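What Swiss-Prot says about this protein:
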- 51-136: domain 'Ig-like V-type' (DOMAIN)
- 138-229: domain 'Ig-like C2-type' (DOMAIN)
- PHE138 to Leu: 7-fold reduction in binding to CD200 (MUTAGEN)
Amino acid sequence: MFCFWRTSALAVLLIWGVFVAGSSCTDKNQTTQNNSSSPLTQVNTTVSVQIGTKALLCCFSIPLTKAVLITWIIKLRGLPSCTIAYKVDTKTNETSCLGRNITWASTPDHSPELQISAVTLQHEGTYTCETVTPEGNFEKNYDLQVLVPPEVTYFPEKNRSAVCEAMAGKPAAQISWSPDGDCVTTSESHSNGTVTVRSTCHWEQNNVSDVSCIVSHLTGNQSLSIELSRGGNQSLRPYIPYIIPSIIILIIIGCICLLKISGFRKCKLPKLEATSAIEEDEMQPYASYTEKSNPLYDTVTKVEAFPVSQGEVNGTDCLTLSAIGI
């Protein structure tokens, strides 16, 4: 009779847990194990949470008035296990999980849910909530997997080829192309569990100018369009944003230099003309003085002042020269 009552009470608690569970937590890939020879009821759940988001893990939804002890057993990969426990009768809270960013979602006397405010790769592991009641123990296991969206890059290469890369994703991303080409895909695993996938494709058809790289991942899908190169000049396209500004700057500098040179010439020519005029003016007084003081200038003046005929010159050359005083 006692066993029948205990089994009936256990069934009521199970029905209550199933009815209330959907109101607070959403569990995926859930499997339930129930051994009829033991009052222990166990539920195994796999949960995938994106990195940087909040995770909320729930125990069996059993009224706290029926619970005696609620214990979270946390086993993170690469770290020793720790526990967070709450005794209902004494309302005492005990924890050995300090510094791991794992706490009660609220006060345990209100709700025994566990909260991770910002999920990181270090939070991967198993989380077990064990609820002890007079009717039996209820255990809920979570296998927490952290999702990391990949960083996607893509670029064209020579000879009508293109590269698409999904870096550091968890799990590994899937890369496909449209239209299909001759593709080679490689992957590289990292120490933190992330994977980098790189796909290189080549298209022989000349009528294919644009292709699409499709990256599929649990955190979301991406479709990227790439224009294939048509010749060697396409390899310069990534450098065009740097080449054009450099050419413009060189043109501006050249114009400034030409303006400075032309302005210097205009300023220099008037100075040269003014200098020549000053030198000529300075020479004129000296020439006047020389002309006045030199007897040779007087003689020439006299000869020019008294011209003679041709016959007189022929007959009286010596007399004339003597008379003049030469």
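Glycine too: its Cβ is placed from the backbone N, Cα and C atoms.
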- Task: Kindly state the mean pLDDT of the domain 'Ig-like C2-type' (138-229) in the predicted structure.
- Result: 94
- Reported in the order helix, strand, coil, what are the DSSP residue counts of the domain 'Ig-like V-type' (51-136)? 3 helix, 37 strand, 46 coil
